[in-house]
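Asks: Just dropping this structure here.
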Amino acid sequence: MPAMRGLLAPQNTFLDTIATRFDGTHSNFVLGNAQVAGLFPVVYCSDGFCDLTGFSRAEVMQRGCACSFLYGPDTSELVRQQIRKALDEHKEFKAELILYRKSGLPFWCLLDVIPIKNEKGEVALFLVSHKDISETKNRGGPDNWKERGGGRRRYGRAGSKGFNANRRRSRAVLYHLSGHLQKQPKGKHKLNKGVFGEKPNLPEYKVAAIRKSPFILLHCGALRATWDGFILLATLYVAVTVPYSVCVSTAREPSAARGPPSVCDLAVEVLFILDIVLNFRTTFVSKSGQVVFAPKSICLHYVTTWFLLDVIAALPFDLLHAFKVNVYVGAHLLKTVRLLRLLRLLPRLDRYSQYSAVVLTLLMAVFALLAHWVACVWFYIGQQEIESSESELPEIGWLQELARRLETPYYLVSRSPDGGNSSGQSENCSSSSSSSGSGGGRGSEANGTGLELLGGPSLRSAYITSLYFALSSLTSVGFGNVSANTDTEKIFSICTMLIGALMHAVVFGNVTAIIQRMYARRFLYHSRTRDLRDYIRIHRIPKPLKQRMLEYFQATWAVNNGIDTTELLQSLPDELRADIAMHLHKEVLQLPLFEAASRGCLRALSLALRPAFCTPGEYLIHQGDALQALYFVCSGSMEVLKGGTVLAILGKGDLIGCELPQREQVVKANADVKGLTYCVLQCLQLAGLHESLALYPEFAPRFSRGLRGELSYNLGAGGVSAEVDTSSLSGDNTLMSTLEEKETDGEQGHTVSPAPADEPSSPLLSPGCTSSSSAAKLLSPRRTAPRPRLGGRGRPSRAGVLKPEAGPSAHPRSLDGLQLPPMPWNVPPDLSPRVVDGIEDGCSSDQPKFSFRVGQSGPECSSSPSPGTESGLLTVPLGPSEARNTDTLDKLRQAVMELSEQVLQMREGLQSLRQAVQLILVPQGEGQCPRGSGEEPCPATASGLLQPLRVDTGASSYCLQPPAGSVLSGTWPHPRPGQPPPLMAPWPWGPPASQSSPWPRATALWTSTSDSEPPGSGDLCSEPSTPASPPPSEEGARTGTPAPVSQAEATSTGEPPPGPGGRALPWDPHSLEMVLIGCHGPGTVQWTQEEGTGV
């Protein structure tokens, strides 16, 4: 896996800081929540406090941090009040008092209350420290404190005169909190500052930012990455030049003739020296994954790892030579040690190995670098073969063959005593040397004799030929034009071919199976990282959430190295898996909770344990979540929150969860559990726990009792629990309204006889029907009652036993509760008397409307329906049971009966309304009729037969007028002597409008007069089939009795009445309110009336 960046997320290290600063006798403390006024519950309890008092952590948690459960008879009442006052006012307090252990033994305690603030400056926690000072108090004798006056007078020392709490503050506790136990230089200034200066800084309960010196470099920072880039280039330069200078320059140039070092060599040495300095100030990642910022730790870590190698590689040979410092002739050979710096590049380059292009580029660079090294060594071997000859040159070396082909052979020249060169040459050498050959300037002697080696190919040709041989040997078996002749050359060629075979497979195999096996784990890590980044990019995850995802993935990978433990151990036998699980989870299984468990039970429980990981700021459990496991904190710290209030702080060794629930019970968490630092947990699944306890039932009761005492915080206390009942999920879909249920409860006193189960049910009311048509057909009084089914057993219905007054008066809320849909007045109600066949007209759905059960009628059966529900339209539930069908039938009958009664009430109301309209219109006609004079009454005031009336719209109000034809003909009736005046029949009335008649074959005669018409100039309003009458005389208009107009003539056509000039007057269907036919006088035309409808 690539080198990790380290765990750099901000963490709340308050608990770790307190735990590290408190040790020994000063570790007896509790932390109380200062945000819960009045109670200040304990959210954390140290192990030392439990050992001191004898109480377990579970017994102390959520109690008051004043530790009133430790009070006893000898505890000073004054100190109690002062402790309570200090907690309420969020102030520091210190006192000495007597407390009692759980066993009842008293002990002197030095109590110190210290408020802890958060990042907002608010007091978030109380640190209550307890120190046992019984030995100090009892030095004069075990009962010395009693002889001096008892406990209450002496133990309230904090309230005595002259006591200063600030001056008597516990130096040990505060020094531990502020880190003053470290050695500090002694001086007067620092002593005065520590005594009279400001108080030491206490740790704050907040998310701590990364603190580091400005002179400390982050190992994954941008500055360090840039510096590593320069070091990479310098290392590659060293890897190329050092082998060349060692193999080529040493062989062909004397050491005294070497020139000054180049600028690049000096710059590289300076970079290596500065790199050593920076490494002492660069952070590193510890084995636990934490980033170390302490300078001392950084220096110690660097000295024990790479320091020695970097010092040897950074020896400034070239720099000393530049300053004319005499260096040993072979000292520059130590430069080869710098090649070891390539090992340092591997961890740094590993982060780029997930990119295939970078991998191929690096492999090609490594292959070329290796070929360069092989070429240098091959040239050095050939040169040494020539110089090793004592008296004559060898003729089988590869350089000798190259010299003959290039016609630049080697030759030996004897050196004369005066320093000149002799002309004696060996017979196989040419007489002249090439001035262009680099060997012409050499001054080396052969074998210490007076012979000097000259001639040979140039250095450029020799190196290119060596590189050609190296590449041909590494990539294949070579072509033979440059071959190994001597034994030394052949041995080196063999090694080169072996290396070449490996490099050929790695580079030209394009990362095949060998590479996949070598980097399988790395590929898996990069593959998952790439998938995670692609997921983040596709779904546009915000940056904070993206960082949390990457941090969690890297942290979990560091814990398990990408190994799926479940899949890995699945192939192993159960016996071996149990032993491995017990070894992995031995820290959890060593808890007192599992002391009574047998080894078999422990093995079963270990298989149910799973590792878990939580990063800072992550919620392990949310309030209201179903608790499915118990969690044991192995490392790190967490906090329990509820509504932003800290209820508990959990550290290493704490157990969180709930008491053992039943197998079908679901327990909901009553608080949130949030990680403060990187936490490693062990998770015990409740499902696996139940299975294990089912196998070992003798351990279940003891485990359940012990779990209550071991839980650091019970997340199930007061939580919501529910029994999982799968039977409630399967049931018949019954449509039953609430009002029906209430009515059923209220009618339990009535006798209900269920209908036979084999009777078919009629359809329900279709929801797709229009409100008008559905309601009209439902309200039809001619709808036939359910007919008895032949051959069926009749059962008395509920309607037969109802009281006679069980009508509308018996149900005062029936009329208001009847939610009838609105019906427009211009649409006549559908009063069809036909029997409903299950599918109504005008519906958008073919679903059935009503469900009737037809039974055999008996003497007690009633055809009138029973009162129904108050929910408006009927909702008849369907059910498989016979009793439910019977109740549905009875309710339907009651609803139909109630609707019939309401229709009768509406009929009576309409009649009353008709009479009221007559009383209103008749007086208006007497005084405002435009046709009558001031002395004579309006003709409309006289009662007569049912005749078409005319509405005058020219006046301020409407009045009814008789038709002109009847007045002219003298047919308007007058009262006869001795007889009451005939009743005037009401007529459909309303203001004129612009629409046609809503009903066919129906005619009403309307006329309209205005103020512009002269009196008496009104046109006759007669049917089109009636001939026009002659003009009437004035006397005849007042006294004449017109002939009655038959109803057949009035209704023989459906055309609207003609207006002035023979034009038809339009109907007004929107203003037409009602159509009612009154009583008939003697001699009048008898109007037909539909039975039961009032029309």
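Any Cβ shown, glycine's included, is placed from N, Cα and C.
If you look for the noted substitutions, you won't find them, since the model keeps the original residues.
The domain 'PAS' feature in Swiss-Prot is assigned to 18-90. The domain 'PAC' annotation in Swiss-Prot covers 93-145 and rests on sequence analysis. Among the mutagenesis results in Swiss-Prot, ASN421 to Gln has the note: Impairs trafficking to the cell membrane; when associated with Q-428 and Q-447. Impairs N-glycosylation; when associated with Q-428 and Q-447. The residue drawn here is the original one. ASN428 to Gln appears in Swiss-Prot as a published mutagenesis result, with the remark: Impairs trafficking to the cell membrane; when associated with Q-421 and Q-447. Impairs N-glycosylation; when associated with Q-421 and Q-447. Annotation of the published mutagenesis ASN447 to Gln in Swiss-Prot: Impairs trafficking to the cell membrane; when associated with Q-421 and Q-428. Impairs N-glycosylation; when associated with Q-421 and Q-428; the original residue is retained in the structure shown. According to Swiss-Prot, the nucleoside 3',5'-cyclic phosphate binding site annotation covers 593-708.
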Asks: What average pLDDT is reported by the model for the domain 'PAS' (18-90)?
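Replies: The predicted confidence over the domain 'PAS' (18-90), as a mean pLDDT, is 84.
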Asks: Using DSSP reduced to three states, classify GLY653 (nucleoside 3',5'-cyclic phosphate binding site) as helix, strand or coil.
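Replies: Its secondary structure by DSSP: coil.
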Asks: For ALA608 (nucleoside 3',5'-cyclic phosphate binding site), what is the secondary structure by DSSP, using just helix, strand and coil?
Replies: helix
Asks: For the domain 'PAC' (93-145), DSSP counts of helix, strand and coil?
Replies: 6 helix, 30 strand, 17 coil
Asks: Run through the Cβ atoms and count how many others sit within 10 Å of the one on CYS683 (nucleoside 3',5'-cyclic phosphate binding site).
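Replies: A count of 18.
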Asks: List the same-chain residues at least 6 positions away in sequence whose Cβ sits under 8 Å from the Cβ of MET638 (nucleoside 3',5'-cyclic phosphate binding site), in sequence order, or say none.
Replies: CYS614, LEU620, ILE649, LEU650, GLY651, ASP654, ILE656, VAL673, LYS674, GLY675, LEU676, CYS679
Asks: As a quick check of your reading of DSSP, tell me how many residues in the domain 'PAS' (18-90) are helical, how many are strand and how many are coil.
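Replies: Split by secondary structure, the domain 'PAS' (18-90) comes out as 35 helix, 11 strand, 27 coil.
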Asks: What's the number of neighbouring CB atoms sitting within 10 A of the CB on GLU698 (nucleoside 3',5'-cyclic phosphate binding site)?
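Replies: Counting Cβ neighbours of GLU698 (nucleoside 3',5'-cyclic phosphate binding site) within 10 Å gives 11.
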Asks: Taking DSSP as the reference, which of helix, strand or coil describes LEU593 (nucleoside 3',5'-cyclic phosphate binding site)?
Replies: helix
